[in-house]
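S.K.: Here you go, one structure.
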Amino acid sequence: MAPGGSALKEVMESNSTGMDYEVKTAKVEVNNNKPTKPGSAGIGKYGIHSNNGVYELLECPVCTNLMYPPIHQCPNGHTLCSNCKLRVQNTCPTCRYELGNIRCLALEKVAESLEVPCRYQNLGCHDIFPYYSKLKHEQHCRFRPYTCPYAGSECSVTGDIPTLVVHLKDDHKVDMHDGCTFNHRYVKSNPHEVENATWMLTVFNCFGRQFCLHFEAFQLGMAPVYMAFLRFMGDENEAKKFSYSLEVGAHGRKLTWQGIPRSIRDSHRKVRDSQDGLIIPRNLALYFSGGDRQELKLRVTGRIWKEE
């Protein structure tokens with residue numbers, strides 16, 4: 001959400017009624033600590049399923065993650081990772097001795113000989129890596145969990161796509177629609193007073209995949225603008241298989257945007273700041289709205305298609 005903005009309820013106008021509705025503020029309480037589902041995003045600490053005691057030796061007793069150099073030890077041989085050494089204020093959490101700066105070089109050397117699976121193996125990654133290459137791979141693994149794409153508030157929930165779809169529907173109360181075309185009217189009674197705002201996103205089920213439609217108001221330099229854009233619930237390589245168009249207009253004039261939906265791997269803010277979408281200056285948006293230009297009534301139409 002843009003700094004200082006508010007989450008606004010998007011209004012979708014039915015072609016059969018021709019009625020406009022005022023945008024409502026979305027007040028949704030979200031449990032950001034909601035556990036992920038087993039077998040989807042609920043996974044083990046580091047994806048190692050082995051009875052080998054070496055792996056247990058490499059587990060930090062404080063954070064329970066695998067340890068990477070420098071691995072520290074106290075005079076009695078108890079080990080812990082470098083991050084936790086700072087957290088425990090240089091005191092061994094096992095025996096309470098002062099840690100000092102003793103490295104456990106033997107354990108670091110043993111780790112070099114190990115091959116371990118990706119921590120996301122139960123999400124589909126079955127590759128095996130040298131111990132010290134595993135962490136770098138996991139930062140970019142295509143099977144790693146996605147972050148919730150909701151833009152109306154900060155949400156820390158992660159998971160696979162099916163888990164996030166349920167989360168968006170149940171926890172954020174996001175509207176879900178089937179189809180590859182859309183026709184929305186965004187309404188706001190006091191657009192001149194709203195410099196930063198994020199409307200409630202809508203999720204479309206299209207070609208068996210999910211797409212998030214965003215709409216918001218923010219300042220582009222000194223100019224107030226509105227922006228609409230689409231994000232794909234999947235990886236960037238999959239997103240490139242699709243294209244979409246957005247259009248606004250009235251009085252014989254129109255603005256059209258065509259592009260490729262961005263993956264939700266890219267944050268909402270990153271996409272907005274890159275201006276990768278349909279940008280409508282506020283004066284033009286109010287012109288398209290008609291009337292005395294004191295109320296936003298902006299119709300955004302669009303469609304999604306699959307590239308052959």
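From the backbone N, Cα and C atoms, a Cβ is placed for every residue, glycine too.
So Swiss-Prot lists these for the protein:
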- His78 to Tyr: Loss of ubiquitin ligase activity (MUTAGEN)
- Cys118, Cys125, His137, Cys141: Zn(2+) 1 binding site (BINDING)
- Cys148, Cys155, His167, His172: Zn(2+) 2 binding site (BINDING)
S.K.: Hey, what's the Cβ neighbour count for His167 (Zn(2+) 2 binding site) at 10 Å?
M.R.: 24
S.K.: Sorry to bug you, but what's the C-alpha spacing from Cys148 (Zn(2+) 2 binding site) to His137 (Zn(2+) 1 binding site), rounded to the closest Å?
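M.R.: That comes out at 22 Å between the alpha carbons.
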S.K.: Can you tell me whether DSSP puts Cys125 (Zn(2+) 1 binding site) in helix, strand or coil?
M.R.: coil
S.K.: Report the same-chain neighbours of Cys125 (Zn(2+) 1 binding site): residues 6+ apart in sequence with Cβ closer than 8 Å to its Cβ, ordered by sequence.
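M.R.: Sequence-distant Cβ neighbours: Pro117, Cys118, Cys141, Arg142, Phe143.
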S.K.: List the same-chain residues at least 6 positions away in sequence whose Cβ sits under 8 Å from the Cβ of Cys148 (Zn(2+) 2 binding site), in sequence order, or say none.
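M.R.: Listed in sequence order: Cys155, Ser156, Val157, Thr158, Gly159, Leu164, His167, Leu168, His172.
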S.K.: Taking the centroid of the Cβ atoms of Cys118, Cys125, His137, Cys141 as the Zn(2+) 1 site, which other residues of that chain lie with their Cβ within 8 Å of it, listed in sequence order?
M.R.: Arg119, Tyr120, Gln121, Asp127, Phe129, Lys134, Glu138, Arg142, Phe143, Arg144
S.K.: Give the number of CB atoms, excluding that of Cys141 (Zn(2+) 1 binding site) itself, located within 10 Å of its CB.
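M.R.: Its Cβ shell of radius 10 Å holds 18 other Cβ atoms.
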S.K.: Among His78, His137, His172, all listed as recorded positions, which has the most CB atoms within 10 Å of its CB?
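M.R.: Of the recorded positions His78, His137, His172, the highest Cβ count within 10 Å belongs to His172.
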S.K.: Determine, from DSSP, whether Cys118 (Zn(2+) 1 binding site) sits in helix, strand or coil.
M.R.: coil
S.K.: Please report the number of other Cβ atoms within 10 Å of the Cβ of Cys155 (Zn(2+) 2 binding site).
M.R.: 20
